[in-house]
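What follows is one structure encoded as structure tokens, with my remarks underneath.
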Amino acid sequence: MLSMFMCNNIVDYVDGIVQDIEDEASNNVDHDYVYPLPENMVYRFDKSTNILDYLSTERDHVMMAVRYYMSKQRLDDLYRQLPTKTRSYIDIINIYCDKVSNDYNRDMNIMYDMASTKSFTVYDINNEVNTILMDNKGLGVRLATISFITELGRRCMNPVKTIKMFTLLSHTICDDCFVDYITDISPPDNTIPNTSTREYLKLIGITAIMFATYKTLKYMIG
């Protein structure tokens, strides 16, 4: 599944990406947007599920709104608590993975459609990703994998399975190669003891991936 997607020259292209991207939140704010009435809203949890099937009363809509608000506030609070170093990794992952998703949107959509018709477990995905990363040491593969897995969780899996997948995949993706790439990209931090630099970077890298991909859940609250 993923191996076909990686064949679309992404590995060669992503290594050369250098582009400043404005803050995601400011880009997504539309002050002129008029919110429709609840009965006219279409909630899309994934490619095959219409959330309207589960929201039949005004109470359901209000509860969904409250649940979304509380989850978003918790996520914002988590970001505020993260160390500066972790935030810098999140920024890097956001910039590069958003670039991949935008430039290869068509290729990714094809793979998402294929994946949505398959039956697979979290461990199936992890095993396939692990094989791909063992055979390909480039940064592009890792960034493309993060982008793909994030969107896959949004489209094809329920929140519980998504959390499990993100937890497992973040450890798989944050191998020594990924830590080396992130170290080269990010500015040096002289406050980290040399003896624990690699372990620290790997831990922070996992945290950054978990946070970046965890944002997917705000689209899947159910």
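The backbone N, Cα and C atoms fix where each Cβ goes, and this holds for glycine too.
Keep in mind that this structure shows the original residues, not the substituted ones.
According to its DSSP assignment, VAL100 (mutagenesis position) is helical. Among the sequence features in Swiss-Prot, the mutagenesis site VAL100 to Phe is noted as follows: No effect on the binding to host BCL2L11.
The mutagenesis experiment VAL100 to Ala is recorded by Swiss-Prot, whose note states: Complete loss of binding to host BCL2L11.
When Cβ atoms from all protein chains are considered, those within 10 Å of ILE125 (mutagenesis position) total 24, not counting its own. The note that Swiss-Prot attaches to the published mutagenesis ILE125 to Ala is: Complete loss of binding to host BCL2L11.
DSSP assigns VAL129 (mutagenesis position) to a helical segment in the three-state reduction. Swiss-Prot documents VAL129 to Leu as a published mutagenesis change and attaches the note No effect on the binding to host BCL2L11.
One entry in Swiss-Prot concerns the mutagenesis experiment GLY140 to Phe. Its note says: Complete loss of binding to host BCL2L11. Under the three-state DSSP scheme, GLY140 (mutagenesis position) falls in the helix class.
Quoted from Swiss-Prot, the note attached to the mutagenesis of VAL141 to Leu states: No effect on the binding to host BCL2L11.
Looking at Swiss-Prot, you'll find the mutagenesis VAL141 to Phe noted as follows: Increased binding to host BCL2L11.
For ILE125 (mutagenesis position), the nearest of the mutagenesis positions by C-alpha distance turns out to be VAL141; the candidates were VAL100, GLY140, VAL141. When the alpha carbons of GLY140 (mutagenesis position) and VAL100 (mutagenesis position) are compared, the span between them is 9 angstrom.
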